[in-house]
Amino acid sequence: MNYLVNYCKISFYFLMSISLSLFLISLKFLLMDLVYFIEWEILSLQSMSIVMTFLFDWMSLMFMSFVLLISSLVIFYSNQYMEEDYNINRFILLVLMFVMSMMMLIISPNLISILLGWDGLGLVSYCLVIYFQNVKSYNAGMLTALSNRIGDVALLLAIAWMLNYGSWNYIFYLDMMKNNIEMMIIGGLVMLAAMTKSAQIPFSSWLPAAMAAPTPVSALVHSSTLVTAGVYLLIRFNDVLMNWWMAQFLLLVSGLTMFMAGLGANFEFDLKKIIALSTLSQLGLMMSILSMGFYKLAFFHLLTHALFKALLFMCAGSIIHNMKNSQDIRMMGSLSMSMPLTCSCFNVANLALCGMPFLAGFYSKDLILEMVMLSYVNVFSFFLFFFSTGLTVCYSFRLVYYSMTGDFNSSSLHPLNDSGWTMLFSICFLTVMAVIGGSMLSWLMFLNPAMICLPLEMKLLTLFVCIVGGLMGYLISDVKLFFTNKALYFYNFTNFVGSMWFMPVISTLGVINYPLKLGLYSYKSFDQGWSEFFGGQMVYFQLKNYSLYLQEFQSNSLKIYLLSYMLWFIILLMLVVLVN
C-alpha cells in the first residue's frame, strides 16, 4: 500500500510544480503580450514533411496551469477516497492520460492534433465512467461515448473541408471564416463539436449519466477538462461566432440549456446529479456570453468555475464516502453537526456558485450579468439569464436545506465525522482558491477594466434575483410530516422537468427503441401484410385462379360448344334480320 501512496504523492508533487511554473509563465506572457508558435518537424521524407505545431499564449498556459492544479489535488484526494480499491494504480494512470489529452487539446492550433486530444478525452472518459463495473456504469459510458462521437464526426468533417485550403492550422484562417461562406461550414462543424462536448441541448443527457464515474473523476471532468473542452475550442474560434446567425443560434441553445439544467436540479435528489446539472447550467452561461462576443469573460468564468466546482464535487465525495456510498439527499440531514469542516467548505463552494459577493463566482458571474444588461439582447434572452441565475441559488439553498439542516434521516447507528487529512487538504486548498481566486484573476486578466454604468435598480437586480431564488429554494423544500411536498401537486410538470425535458429518453430510446419499433410495425404491416398480400401471395393466388378457371373450360367442352353454337346462331339471325 505504501507504494501506491507514494505513487499518488509523486504525481501530486509533479503536477503541482508544473502548474505553478506554468501560472508564473502565463503571467509573463500576459503582461508582455507574448505568443510563441512552435513547429516541430517529426518526419521529413524527400519533399514531404510531417510537422507538429504548438501555440503558447497566456490563455493556453493559464488554462493548463488550472487543469494541472485541479488534477494534482484530485490525485492527492483519490489517495484516500480510493484507498480500498485494488486498481488504484490503473485509476491514477487513467487520470494522467486524461490530463495529457487535455494538454494536447489546449496547446494545439491545428485541427489534426486537436482531434488527437479530443478523441483521447472521449476514449479515456469512457474508461473512467465504466470504472465501477456494473450495468449502470456500462450504459452511462456507452451514452457518453456515443454522444461525443457526433462531435468527433463533426471535427473530422471540418478537417476534410480544410483540405481545400492547404493547411490544417485553423488559426491562420480565422479572419477568412468570418466572411467566406465555405469557411463558415468549418465554423458550424466546430460549433456542433463544441455543443456535444459541452453537453448543450440536444446532447445534454450524457452529462448527468457520467456521474456513474468515481467522484474524483467527476471533480476533474466536470470542472476543468472534458466538458470545458468545447467552451475552450469555441473561445479559440471566437471570430467565427461574429457571424450573426451562428451567434443567435448558440445564444438560444445555450440559454435554453442553462434554463433546463437549473429547473431540473430543483427536482433532483441525487447529490452528484444536482452538482452535474449545476455544471450544465454554468456551461450554458459560458456558451451564451461567448456567443455575445465576450470571449475573455467566458474564459474568466471558465477558470473561476473550475475552482469552486471541483471543490463542490470533492465535498460531495467526502459526504458520500462517510454515508457509505449513499447519494440521496433525503437520507442526509444535520450533516453540519457531524462534518463541520466539510460542510463549511461545501457552503463556501455553494455561495461561490450563487455569486455571493467577494467569492470567486461573484467576480465572473456578476460581470457577465452586467455586460448582458449593457448589451442589446431581447427580453427572452434577458429572462433566461436572470431566471437561470435565480434557479442556481434556488437549488443550492434546497441542497443545503436537505443535507445540512434538520434531523439526520439515515441509520442512527451510523457514525459520521470529517474525512482524513488527505481529503481535507485538497478540500481546504480549493476552499482558499474559491475565496481568493476570483479577485486574483480579475486583477490579473483585466488590466484596464471596463466602465460599467448602470442605474441603481439594474445594479441591484442580480442581488434581488439571488435573494428571491434563495427564498424559493427554502419554500419548495420545506416539507413536514403533516405537510406534503408541493412538487406532488404538479406531478406531470415535475416528471417533465425532473427528467431534463425527457432528453435522456429521447437520446436513448428515441434513437434506438422507437426506430426499431417503427421498423417492426412496418415489417408487420408491409412485408408481412399488404406487400405480401398484393405481392408474392396475390400473384400466386391469381395465377392459380386463372388456371382453375381455364381448366373448367377444358373439362366442360360439350357444354361450351353447344353454348357457343347457340350464341353464334342468335348473332347470325340478328344480322339477317337487320340486313332485310
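Each Cβ is built from the backbone N, Cα and C atoms, and glycine gets one as well.
What you see is the original sequence, not a version with the noted changes.
As written in Swiss-Prot, here are the features:
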VARIANT   Met32 to Thr  In strain: GMMK6
VARIANT   Leu116 to Ser  In strain: Muheza
VARIANT   Ile181 to Val  In haplotype 25
VARIANT   Asp239 to Asn  In haplotype 39
VARIANT   Asn378 to Lys  In haplotype 24, haplotype 25 and haplotype 27
**Message:** Measuring Cα to Cα, how far is Ile181 (variant position) from Met32 (variant position) in Å?
**Reply:** 36
**Request:** Mind giving me a neighbour count for Met32 (variant position)? Other Cβ atoms within 10 Å of its Cβ, every protein chain shown.
**Result:** 8
**Complete:** So Leu116 (variant position), by the Cβ count within 10 Å over all chains shown, scores 15
**Item:** Assigned element (helix, strand, coil) containing Leu116 (variant position), judged by DSSP
**Value:** helix
**Asked** What is the number of other Cβ atoms found within 10 Å of the Cβ of Ile181 (variant position)?
**Response** 7
**Request:** Let me know how many other Cβ atoms fall within 10 Å of the Cβ of Asn378 (variant position).
**Result:** 10
**Asked** In angstrom units, rounded to an integer, how far apart are the Cα atoms of Asn378 (variant position) and Asp239 (variant position)?
**Response** 22
**Asked** What Cα-Cα separation, expressed in whole Å, is found between Leu116 (variant position) and Met32 (variant position)?
**Response** 31
**Message:** According to DSSP, collapsed to three classes, what secondary structure does Asp239 (variant position) have?
**Reply:** coil
**Prompt:** Secondary structure at Asn378 (variant position) (DSSP, helix/strand/coil)?
**Reply:** coil
